[in-house]
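Below is one structure, written out as structure tokens; the observations come after it.
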Amino acid sequence: MLLSIGMLMLSATQIYTIVTVQLFAFLNLLPVEADILAYNFENGTQTFDDLPARFGYRLPAEGLKGFLINSKPENACEPIAPPPLRDNSSTAFIVLIRRLECNFDIKVLNAQRAGYKAAIVHNVDSDDLISMGSNDIEILKKIDIPSVFIGEASANSLKEEFTYEKGGHVVLIPEFSLPLEYYLIPFLIIVGICLILIVIFMITKFVQDRHRARRNRLRKDQLKKLPVHKFKKGDEYDVCAICLDEYEDGDKLRILPCSHAYHCKCVDPWLTKTKKTCPVCKQKVVPSQGDSDSETDSSQEENEVSENTPLLRPLASVSTQSFGALSESHSHQNMTESSEYEEDDNDNIDSSDAESGVNEESVVVQLQPNDERDYRVTNTV
């Protein structure tokens, strides 16, 4: 579960990084405004900035080429004159309209009804570019042609050199920048997914660490089951291995199943907040009776190996013996070993005596006269 969440988070992070880099690179390459390329009779070229309207169709990707015609009337608030007739039906005409006196959507709709393929609306007494919009849904549904907005200086230049009467033509270049909601919404979705995955990963890890720490610590009810001994002079315990202070009369000692004793104030925080093991021998400190942990959990804990696990684990039988039993068994073992050593010594002495007798006999044999040995050899043959 944790591994799969980590893989998902890694994938989401990679996607987020790639999308962010590509998005910024894409936005830096995109133009913020469309352009109008104007060609006069002598093939002279000039470029004008424009701003597309928020209604109507978008310009085709290859651009829209057409002949520029001045609107009659110029404000196009009423039906305007249609474009001139030409033999080539594929020829497009673009109308130039003046701003003010009526809404933008009315101007563009009148241009569409007159037969124009696009409309250019110019500002009055200003070169500022305005984003043309509309609040009338019924009119918006009827508008099919694209339209752009230009400044007054650009409109004057177009009228002087690039109209249809003067042999010029224009090309409306579309803008390729996407609206804000086109890339902002996917960006926010990806960021949200990454944050959700990170939160899930952190919560899962916190729960697992909390469960692992709780499993490795001793509960309060388990701690109460461990015996407490009041120290008296003459006891076999002498020094607390945690605080290194000598025991005094009346000190409360916590006796662990491994027979190690510590001050209650020293060992209790260790058992309940750190690990339920003996600080010295690392043996598990679990009450022998009434332990609520299952055998499966205890076996799993015993099989777990960590950096704190001792290289030589104490035998299970040792955990149930007291210091007196340990000393008694140790003395009994020493007596047994000493008796064995004595028997071995006696055997060694007997064997050494036998060997010495054999050696003496061989020496005696070797000291016998040569003729007797020859005689024995002859009889043997």
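Keep in mind that glycine also has a Cβ here, set from the backbone N, Cα and C atoms.
Residues as originally present; substitutions not included.
Break the domain 'PA' (64-160) down by DSSP state and the numbers are 26 helix, 22 strand, 49 coil. Look at Swiss-Prot and you will find 64-160 tagged as domain 'PA'.
The note that Swiss-Prot attaches to the published mutagenesis Cys258 to Ala is: Decrease in E3 ligase activity. Complete loss of myoblast growth suppression activity; when associated with A-260. Cys258 (mutagenesis position) is surrounded by 19 other CB atoms, counting those within 10 A of its CB over all protein chains shown.
For His260 (mutagenesis position), other Cβ atoms within 10 Å of its Cβ number 20. Quoted from Swiss-Prot, the note on the mutagenesis of His260 to Ala is: Decrease in E3 ligase activity. Loss of myoblast growth suppression activity; when associated with A-258.
Sequence-distant neighbours of Trp270 (mutagenesis position): residues of the same chain at least 6 apart with a C-beta under 8 Å from its C-beta are Ile242, Pro279. In Swiss-Prot, the entry for mutagenesis Trp270 to Ala states: Decrease in E3 ligase activity. Loss of myoblast growth suppression activity. The structure shown retains the original residue.
Looking at the domain 'PA' (64-160) alone, the prediction's average pLDDT is 88.
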